[in-house]
Amino acid sequence: MTFAYKIDGNEVIFTLWAPYQKSVKLKVLEKGLYEMERDEKGYFTITLNNVKVRDRYKYVLDDASEIPDPASRYQPEGVHGPSQIIQESKEFNNETFLKKEDLIIYEIHVGTFTPEGTFEGVIRKLDYLKDLGITAIEIMPIAQFPGKRDWGYDGVYLYAVQNSYGGPEGFRKLVDEAHKKGLGVILDVVYNHVGPEGNYMVKLGPYFSQKYKTPWGLTFNFDDAESDEVRKFILENVEYWIKEYNVDGFRLDAVHAIIDTSPKHILEEIADVVHKYNRIVIAESDLNDPRVVNPKEKCGYNIDAQWVDDFHHSIHAYLTGERQGYYTDFGNLDDIVKSYKDVFVYDGKYSNFRRKTHGEPVGELDGCNFVVYIQNHDQVGNRGKGERIIKLVDRESYKIAAALYLLSPYIPMIFMGEEYGEENPFYFFSDFSDSKLIQGVREGRKKENGQDTDPQDESTFNASKLSWKIDEEIFSFYKILIKMRKELSIACDRRVNVVNGENWLIIKGREYFSLYVFSKSSIEVKYSGTLLLSSNNSFPQHIEEGKYEFDKGFALYKL
């Protein structure tokens with residue numbers, strides 16, 4: 001690894017890339033101040049033999065300001081405090097048991113998942129998650145962010161594990177314990193921007209683009225002068241999480257905000273690093289562009305899978321009747337049918353919301369190139385009141401929505417608590433210390449999202465914690481859906497037959513067919529089968545070809 005430090009026997013070699021600085025000193029707390037040597041690329045280095053694990057340090061710049069290491073491995077006192085040397089991992093296993101076709105993902109925000117809001121809290125729930133049937137947990141970003149309360153997308157130290165969650169040792173233990181249970185760990189990482197508080201990289205060098213902007217903060221310089229070192233900073237970060245913590249995969253935040261005009265896009269390079277270690281990488285993208293997941297021979301970035309917001313939007317708009325914002329493009333049953341058949345609803349057609357033609361067809365890509373959900377942190381948390389879908393629809397609709405995505409050919413992702421009918425909201429929350437930034441966040445969330453709760457108030461964070469009031473019927477329904485998904489080999493195979501009427505769908509796979517009845521309907525059934533699961537008791541145990549009157553609900557039949 002190029003950045004931060006390397007422990008070599010009794011010596012520690014420190015490295016800082018700071019081409020904007022003429023001189024830099026290393027200040028090791030309670031040890032001394034040391035002049036670093038600068039090379040022609042702006043790398044400052046020094047080797048010391050009097051420092052050890054747990055020692056803390058800062059860098060002193062030309063203007064005498066003291067800053068943490070931008071590649072810090074741990075910030076025990078937060079984003080403005082000194083960096084700490086940690087014990088490097090002594091063992092690395094380049095084997096992973098996680099296969100894309102087996103993925104059933106469970107998205108977790110560490111701080112609100114359990115009362116304690118730590119990695120230890122997550123560990124105590126691993127048996128529960130294993131029993132549910134999921135195969136991987138996806139951890140929302142844990143790179144050090146300001147304070148103790150944040151979604152994680154305001155992180156500023158890409159290599160440092162959040163102190164309030166349990167730090168490096170806590171995360172290492174979580175990954176180890178998850179692996180013992182046969183669960184993979186996917187880490188959500190943010191390479192499109194850095195947070196607005198605690199970012200000292202602007203003083204050091206051209207880490208950030210002068211050409212491009214994001215709504216959330218400065219974006220990395222991937223394609224301008226001296227971008228080679230910035231790309232190295234990011235690519236080594238990917239490798240660091242794999243080799244130091246043995247994570248099984250990554251979720252890349254909002255890749256549509258990563259702009260790179262280089263001959264080889266940074267996303268393709270990230271995928272190369274991930275695949276070198278037999279890991280998985282998933283992208284969040286709102287471009288509806290198959291290039292994200294297309295293989296290199298088709299000029300793609302070769303990312304393993306990408307999120308599909310269209311799938312969520314089509315189900316949400318149809319079941320809730322909401323038509324505001326991006327939901328204005330959705331609301332018909334035909335949208336659900338199209339997303340089932342073609343992945344993207346907008347795959348080259350005009351979007352009224354965007355006021356332009358949007359997307360491209362996915363072609364022959366299989367279902368495991370796409371991740372679907374009926375809830376996630378964005379779709380819940382960016383609502384003004386943070387409502388989960390269970391507060392917006394009736395119980396039968398909730399079960400129908402669950403079946404639609406858990407039995408789809410795509411990779412399903414459950415948002416924490418959804419599987420048992422969690423009703424607590426999930427708000428946006430933060431813990432900044434800068435008064436101007438705090439005011440800006442409050443005003444921005446109220447204006448853009450209609451959020452009346454104060455993001456900075458700890459009560460907003462506490463209200464977002466899971467209640468763990470488990471609805472056993474819903475939990476059992478989810479558990480059986482997941483079991484059926486595995487037993488019927490549903491994953492990846494997009495060769496399903498979808499037939500719909502005015503208020504119903506029939507979806508037929510190789511070994512099954514499923515009925516989705518959105519309101520009482522007369523339906524001509526052209527298959528026969530034995531009932532495996534239903535949302536209520538109105539469906540027959542055995543069904544033959546013929547015409548039936550069905551109440552609202554869902555049923556799954558074995559052919």
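Using the three backbone atoms N, Cα and C, a Cβ is placed for every residue, glycine included.
The substrate binding site annotation in Swiss-Prot covers 251-256, 309-313, 377-382. For Asp253 to Glu, Swiss-Prot lists a mutagenesis experiment annotated as follows: Abolishes enzyme activity. For Asp253, the entry in Swiss-Prot reads active site, nucleophile. The note that Swiss-Prot attaches to the published mutagenesis Glu284 to Gln is: Abolishes enzyme activity. Per Swiss-Prot, active site, proton donor is recorded for Glu284, and the stated evidence type is a curator's inference. For the mutagenesis of Cys299 to Val, Swiss-Prot gives this note: Reduces activity by 50%. No change in substrate specificity. The structure shown keeps the original residue.
Following the DSSP three-state reduction, the secondary structure of Arg251 (substrate binding site) is strand. Nearest neighbour of Asp309 (substrate binding site) by Cα distance, taken over the mutagenesis positions Asp253, Glu284, Cys299: Glu284. Using CA atoms as reference points, the mutagenesis positions Asp253, Glu284, Cys299 were checked against His312 (substrate binding site), and the closest is Glu284.
DSSP assigns Gly381 (substrate binding site) to a helical segment in the three-state reduction. The two recorded residues, Gly381 (substrate binding site) and Asp253 (mutagenesis position), show a Cα separation of 15 Å. Asp309 (substrate binding site) falls within a helix when secondary structure is assigned with DSSP. Distance between Cα atoms for Asp378 (substrate binding site) and Glu284 (mutagenesis position): 11 Å, as a whole number.
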